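Visitor: Let me begin by handing over the structure; questions about it come next.
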Amino acid sequence: MAQITLRGNAINTVGELPAVGSPAPAFTLTGGDLGVISSDQFRGKSVLLNIFPSVDTPVCATSVRTFDERAAASGATVLCVSKDLPFAQKRFCGAEGTENVMPASAFRDSFGEDYGVTIADGPMAGLLARAIVVIGADGNVAYTELVPEIAQEPNYEAALAALGA
């Protein structure tokens, strides 16, 4: 269990992020078309998981926009993962014109538990904590960041550097 804060108030996650150097947990997420997004699709490629509570909050929306801009320049593969319904993610990305990130919903799978990012208590219980996981082309975790305060943005530069972007 990891501890983070929401506006200074301590809350917990259900576990810990996977360790750097360990095999990344397999995942199955849902895309905006309700199709399956599987970790198998990215074998042999590096991928950045931008994990957050909801696209309908300002900091989360900023992270999607920022990674969209940065991914365009680098050609990086970025999945934006939240518990939002795929319809909400698709609406947001359509309205924002994002084209370089892939929205991926964890609304019906064990992603949050497998990656240790489901919030266990407090007003956001059940949603995902703000975190970054970079999975290398070898399938191992290359970088992680559990953002200590949900209202803060992740370290974009460190995440993209770990991705090699």
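Cβ coordinates are placed from backbone N, Cα and C, and glycine is handled just like the others.
This is the original sequence, none of the listed changes applied.
Pulled the feature table from Swiss-Prot, pasting it below:
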ACT_SITE  Cys60  active site, cysteine sulfenic acid (-SOH) intermediate
DOMAIN    18-165  domain 'Thioredoxin'
MUTAGEN   Cys60 to Ser  Abolishes catalytic activity
MUTAGEN   Cys80 to Ser  Increases catalytic activity
MUTAGEN   Cys93 to Ser  Abolishes catalytic activity
Visitor: To the nearest whole angstrom, what is the C-alpha distance linking Cys93 (mutagenesis position) and Cys80 (mutagenesis position)?
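Guide: Each residue's Cα considered, Cys93 (mutagenesis position) and Cys80 (mutagenesis position) end up 10 Å apart.
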Visitor: Sort the residues of the domain 'Thioredoxin' (18-165) into helix, strand and coil with DSSP and give the three counts.
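Guide: DSSP classes over the domain 'Thioredoxin' (18-165) add up to 44 helix, 37 strand, 67 coil.
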Visitor: If you count other C-beta atoms within 10 angstroms, which of the mutagenesis positions Cys80, Cys93 is the most crowded?
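Guide: By the 10 Å Cβ neighbour count, Cys80 comes out on top.
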